[in-house]
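These come from Swiss-Prot:
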- Cys131: active site, nucleophile (ACT_SITE)
- Asn112 to Ser: Loss of one glycosylation site (MUTAGEN)
- Asn338 to Ser: Loss of one glycosylation site (MUTAGEN)
Amino acid sequence: MGTLATRAACHGAHLALALLLLLSLSGPWLSAVVPGTPPLFNVSLDAAPEQRWLPMLRHYDPDFLRTAVAQVIGDRVPQWVLGMVGEIVSKVESFLPQPFTDEIRSICDSLNLSLADGILVNLAYEASAFCTSIVAQDSQGHIYHGRNLDYPFGKILRKLTANVQFIKNGQIAFTGTTFVGYVGLWTGQSPHKFTISGDERDKGWWWENMIAALSLGHSPISWLIRKTLSESESFEAAVYTLAKTPLIADVYYIVGGTSPKEGVVITRDRGGPADIWPLDPLNGEWFRVETNYDHWKPAPKVDDRRTPAIKALNATGQAHLNLETLFQVLSLFPVYNNYTIYTTVMSAAEPDKYLTMIRNPS
């Protein structure tokens, strides 16, 4: 864990890396507006769940947050779900893992929202997280992990993107990137242990499956990422938890460690792993690219982000891989596109270099 006394030094490292990234984004890699870094907040896990997110919420206009919730729910949640929302929440609330439900209830109370709306907006984000994730090993055995998170509602979500340091016993237990009001994580790092990102695996009939799975006590996708970051003590333990824990929907979990060969893509069914795809650098397979499609199947021509990413990594070369060049790969169209909300690059062995940059800012 990192002490809070190092926060200023870490912030300086973030700025230095950000400057290098901005200087490197020239030529064919990117034609976008210069990205920006999101705000950084602390969330104390030593505080009661009802108190954890309140300091962060005070930095945002409640009316804007309520508008964001209404827009996401109105667009992502089917009408048949909205029509029976009260009944649904009353049925699944007792099955939702803690402390997440109490945290959501507190956020709702602060914003004068119903618990039903709070739970729905947290679950709605789980339905459409289109992404590109890369885990790779350089020629010296260092592991790097990067991801783009693509999502609708860019004008709103870019304003709600934040980095969060989760504090336990006065130390940084883990770090993640999330949206204000969303208690899960799609991107995170446990310092000196492992990194995780999640990519949606769309199998259809999502809401029906979700409601059925919640009633069985299965975990939401992003909540398991946060739980794993909080509780797992090693790369191996994280992979086991992410592979075996029952989920409300299918997903791809991408995990990076701190030692050579510690990188893997876990293709998940709701009940368990469908496939485990580790790095194999001794046989020249020093990176893994995961978008939103099973890696053993061709990527659809209408959404092939995989092939450009692979070509860019091969052009970069293992000897030249680092966080800056990985960011460049994630800045190549269509890996980077109009729906990209943020890009994160990270390495668990160097946790102070965790960096998220907001893309396509207005």
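Here the Cβ of each residue, glycine as well, is placed from N, Cα and C on the backbone.
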Can you grab the distance from Asn112 (mutagenesis position) over to Asn338 (mutagenesis position)? Cα atoms, rounded to a whole Å.
33
Secondary-structure category, per DSSP, in which Cys131 (active site, nucleophile) falls:
strand
Restricting to the same chain and to sequence separations of six or more, state which residues have a Cβ under 8 Å from that of the residue listed as 'active site, nucleophile'.
Arg147, Asn148, Leu149, Asp150, Trp186, Ser197, Gly198, Asp199, Glu200, Thr291, Asn292
Packing count at Asn338 (mutagenesis position) (other Cβ atoms within 10 Å of its Cβ):
11
